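Undergrad: Per Swiss-Prot, the features are:
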type: DOMAIN; residues: 35-276; note: domain 'GB1/RHD3-type G'
type: BINDING; residues: G45, L46, Y47, R48, T49, G50, K51, S52, V67, A68, S69, R181, D182, L245; note: GTP binding site
type: MUTAGEN; residues: S73 to A; note: Does not affect GTPase activity
type: MUTAGEN; residues: T75 to S; note: Abolished GTPase activity, without affecting ability to inhibit HIV-1 infectivity
type: MUTAGEN; residues: D182 to N; note: Decreased nucleotide-binding, without affecting ability to inhibit HIV-1 infectivity
type: MUTAGEN; residues: R356 to A; note: No effect
type: MUTAGEN; residues: C583 to A; note: Loss of isoprenylation and of localization at the Golgi apparatus. Impaired ability to restrict HIV-1
Amino acid sequence: MALEIHMSDPMCLIENFNEQLKVNQEALEILSAITQPVVVVAIVGLYRTGKSYLMNKLAGKNKGFSVASTVQSHTKGIWIWCVPHPNWPNHTLVLLDTEGLGDVEKADNKNDIQIFALALLLSSTFVYNTVNKIDQGAIDLLHNVTELTDLLKARNSPDLDRVEDPADSASFFPDLVWTLRDFCLGLEIDGQLVTPDEYLENSLRPKQGSDQRVQNFNLPRLCIQKFFPKKKCFIFDLPAHQKKLAQLETLPDDELEPEFVQQVTEFCSYIFSHSMTKTLPGGIMVNGSRLKNLVLTYVNAISSGDLPCIENAVLALAQRENSAAVQKAIAHYDQQMGQKVQLPMETLQELLDLHRTSEREAIEVFMKNSFKDVDQSFQKELETLLDAKQNDICKRNLEASSDYCSALLKDIFGPLEEAVKQGIYSKPGGHNLFIQKTEELKAKYYREPRKGIQAEEVLQKYLKSKESVSHAILQTDQALTETEKKKKEAQVKAEAEKAEAQRLAAIQRQNEQMMQERERLHQEQVRQMEIAKQNWLAEQQKMQEQQMQEQAAQLSTTFQAQNRSLLSELQHAQRTVNNDDPCVLL
């Protein structure tokens, strides 16, 4: 079962010391332990605008993230709070509170943009917190960070000036939730009441025209529209009387403005129900461990002066996870074989059957824990390792069988060898007695269980090594005529040749069996690779269809908003005309 992490308080995830970013290892360890999918909500905005208050509410607490009550910025770097998702079982809600932008104590805004960019890259829902109204400054700031040619790269391409496919680019970005604090304006456009979402869409609507002034006005709006096809806007009244704002986090709800309390409730409800699980290109679901790796990749890139590249981050993540998936698969194989196999195995087929079962389970473990292994390089690596494992277990089985059989022969034939040394068979009729005893001991050897596949091989080698002993006894046997001795020698030779032929035939059968097993393994690997490829292609198709549906929905929403705006303009124009009509008296 996926592990659920409970953090009683937030902690720093990315430290910002002297405008240098550094990852907090303790926070990374917490992320590593989260095996559940994560919903990542990050908030960014100017300092002293109440970001931390909203994040505390999302955590279901009044206190946690530092809420400032002075003109200095409190939160430094990026802080994290992992809590159980209130709506989705087996999901973890990861809240990221960021250092306030625009701190006058900073030398320039480079550090601000780095923190802004990290929040964008890590989140599945990005909360942009501004004050009073949507103005050009807020739009320009959001545009400056989201513009790929300035800071973010979707692909690892040297051509940073090429135009990105809007659907492709948008898939890398989170959903946008724009929060307007201390909103005191009327939600009205051209005399018509509008919703916060309509107010946002109107603020981002480009103007008609082609002169430079219009282009400068439209560029950031088009960029935001492209990168954030899914947008939501919330407005918040002033929470309480000015004198009480310094104690905002300690004020009970009944001392806050009712409208503000209701607005915060609606905001939290929307985040809980609409914020999606963090996913990467290709539909890769992010858990705590993957989020940790993304943090490391992005911070290292920014700290080294490189552009954070989403494709590189995904590839680096795939490298780490697929390499770990290979190790998990091999560990599972070793565990299963260790439990099932007792060397020596009686037959090669029995051993190969156990290998085949453990191999299939190992591949399933790999497929479950790997992702984006597009060229199957890691699966091929696993197959190479499994092939080596098969060769090794077969070799060890041979050695175990040989060792066991050698020890068994020593135990069974030891008394006979001692009798030969004492000259018991060096007498008339001794050779027949020796052969008779040898056959009895061979029968005893054959009756012993669990000798393994080297039983005949080891026996024949042993008997061959004792041919000189048999020949010496035969030569000293005075009871046999010369003709009988030659006949005996021919008989012994024929039996030895027959045994050698049987030994070679057994080796040939084993080799053929191993070749057939390797061919079967190859065909199974090809089949598994084809399944993995088809699954990946199906996932890509699913993602493309989902993107097209989202684009269509966005276009429909935009079209409807434009129609409403046009209708409002027409109605306003009609009222103006009616008001200007002259009154004619007859």
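Yeah, the Cβs are placed from backbone N, Cα and C, and that goes for glycine too.
I'd like these features described in context: how deep, what's nearby, how far apart.
TA: Each residue in the domain 'GB1/RHD3-type G' (35-276) has a pLDDT score, and their mean in this model is 81.
For G45 (GTP binding site), the number of other Cβ atoms no farther than 10 Å from its own Cβ, over all displayed protein chains, is 24.
If you draw a 10 Å sphere around the CB of D182 (mutagenesis position), it holds 17 other CB atoms from the protein chains shown. DSSP assigns D182 (mutagenesis position) to coil in the three-state reduction, placing it in neither a helix nor a strand.
Applying an 8 A CB threshold to same-chain residues 6+ apart, the list for R356 (mutagenesis position) reads E517, R520.
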Undergrad: Can you give me the Cα-Cα distance between T49 (GTP binding site) and D182 (mutagenesis position) in Å, rounded to a whole number?
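TA: T49 (GTP binding site) to D182 (mutagenesis position), Cα-Cα distance: 9 Å.
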Undergrad: Can you tell me how far the Cα of Y47 (GTP binding site) sits from the Cα of D182 (mutagenesis position), in Å?
TA: 14
